[in-house]
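Working notes for the structure below.
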Amino acid sequence: MSVAGLKKQFHKATQKVSEKVGGAEGTKLDDDFKEMERKVDVTSRAVMEIMTKTIEYLQPNPASRAKLSMINTMSKIRGQEKGPGYPQAEALLAEAMLKFGRELGDDCNFGPALGEVGEAMRELSEVKDSLDIEVKQNFIDPLQNLHDKDLREIQHHLKKLEGRRLDFDYKKKRQGKIPDEELRQALEKFDESKEIAESSMFNLLEMDIEQVSQLSALVQAQLEYHKQAVQILQQVTVRLEERIRQASSQPRREYQPKPRMSLEFPTGDSTQPNGGLSHTGTPKPSGVQMDQPCCRALYDFEPENEGELGFKEGDIITLTNQIDENWYEGMLHGHSGFFPINYVEILVALPH
């Protein structure tokens, strides 16, 4: 910096100290200017905080945000493509549901239901990723550009204006001791900076409808996300309700204990295989010859209508006819009647 420049900086510092410590009066800016300056300051603080809070809203886990930021920074340093996106909570939940749905398998109700809901959660995570991208492009990035360009430029003009004001006020106090031309030039520079700062603030505040458009983009992105989320959840709800309906229409299976082990003690020199342990099975119902069409009852069936044949679980029923795809006709204990096919298992099929 030149000697003249150092001298000017010293004069500004002297004037600033005299105002703060000595109570000297500086040149006052008009109320309209100060109101614009206040609004610009609020706008600047609002932009910064809203950007931060929006990112926290979209990506609520601070640890995941920090890790993602580090990965993206390292990828940029290495010249690699952008790293992975934010791990959505819906994606993590989907992964767990799909994993355990596969482990449980399809021969139960819970496993397939987990798979369906897990798939819905995966779709929700993809929609959430789209929301993140949409909000960043149409809301966060424009606000960042506003902060980095327009607001930073205004701050530069205001800082320059303050420096020229201090220079003008310092010289004004020494009027008569310095050349009038030097004071006049200081006033012209002050007025010039004031006009530039005033104009830039006015243009920013006058065009604030752009920020309204950006807010609208934020709301529209959220609306689209929630529409798609509702559609996904409604579809999986229908499938789950259908599963519940089908399961409730199926007869409930009863627990059938397996044969218990019995302990047989050897007599004399005889030996028993398996260390003297044997299995005793439950006796099979008798009274039906297994060379004729018959079936075994899987569940109890209580007749509700005339002509139906009631039976207990494990009964062996003689088959006489198949009425249709849902009903058999058979005999048990001298009684004849109809009963549902899905309540029995075939031992000897009816001849075709």
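Every residue, even glycine, has its Cβ placed from backbone N, Cα and C.
Sequence unchanged from the original; the noted substitutions are absent.
Given the structure is predicted, the values throughout are model-derived calculations rather than measurements.
What Swiss-Prot records for 18-249 is domain 'BAR', and it gives sequence analysis as the kind of evidence.
Within 10 Å of the C-beta of ALA63 (mutagenesis position) there are 7 other C-beta atoms, taking all protein chains into account. Recorded in Swiss-Prot as a mutagenesis result, ALA63 to Ser carries the remark: Reduced tubulation of liposomes, 3-fold increase in tubule diameter, no effect on liposome binding; when associated with S-66 or with S-66 and Q-70.
A C-beta separation below 8 Å, combined with a sequence spacing of at least six in one chain, links ALA66 (mutagenesis position) to none of the other residues. ALA66 to Ser appears in Swiss-Prot as a mutagenesis experiment; the accompanying note says: Reduced tubulation of liposomes, 3-fold increase in tubule diameter, no effect on liposome binding; when associated with S-63 or with S-63 and Q-70.
Among the mutagenesis results in Swiss-Prot, ALA66 to Asp has the note: Loss of tubulation of liposomes, no effect on liposome binding. The residue drawn here is the original one.
DSSP assigns ALA66 (mutagenesis position) to a helical segment in the three-state reduction. ALA66 to Trp appears in Swiss-Prot as a mutagenesis experiment; the accompanying note says: Vesiculation of liposomes, no effect on liposome binding, indol ring located in hydrophobic core of the membrane.
Neighbours of MET70 (mutagenesis position), defined as other CB atoms within 10 A of its CB across all chains, total 11. Quoted from Swiss-Prot, the note on mutagenesis experiment MET70 to Gln is: Reduced tubulation of liposomes, 3-fold increase in tubule diameter, no effect on liposome binding; when associated with S-63 and S-66.
If you take the C-beta of PHE202 (mutagenesis position) and look for same-chain residues 6 or more apart in sequence within under 8 angstroms, you find MET36. Swiss-Prot gives this note for the published mutagenesis PHE202 to Trp: No effect. Indol ring not associated with the membrane.
Per Swiss-Prot, the feature domain 'SH3' maps to 290-349; the stated evidence is sequence analysis.
Cα separation, ALA63 (mutagenesis position) to MET70 (mutagenesis position), rounded: 11 Å.
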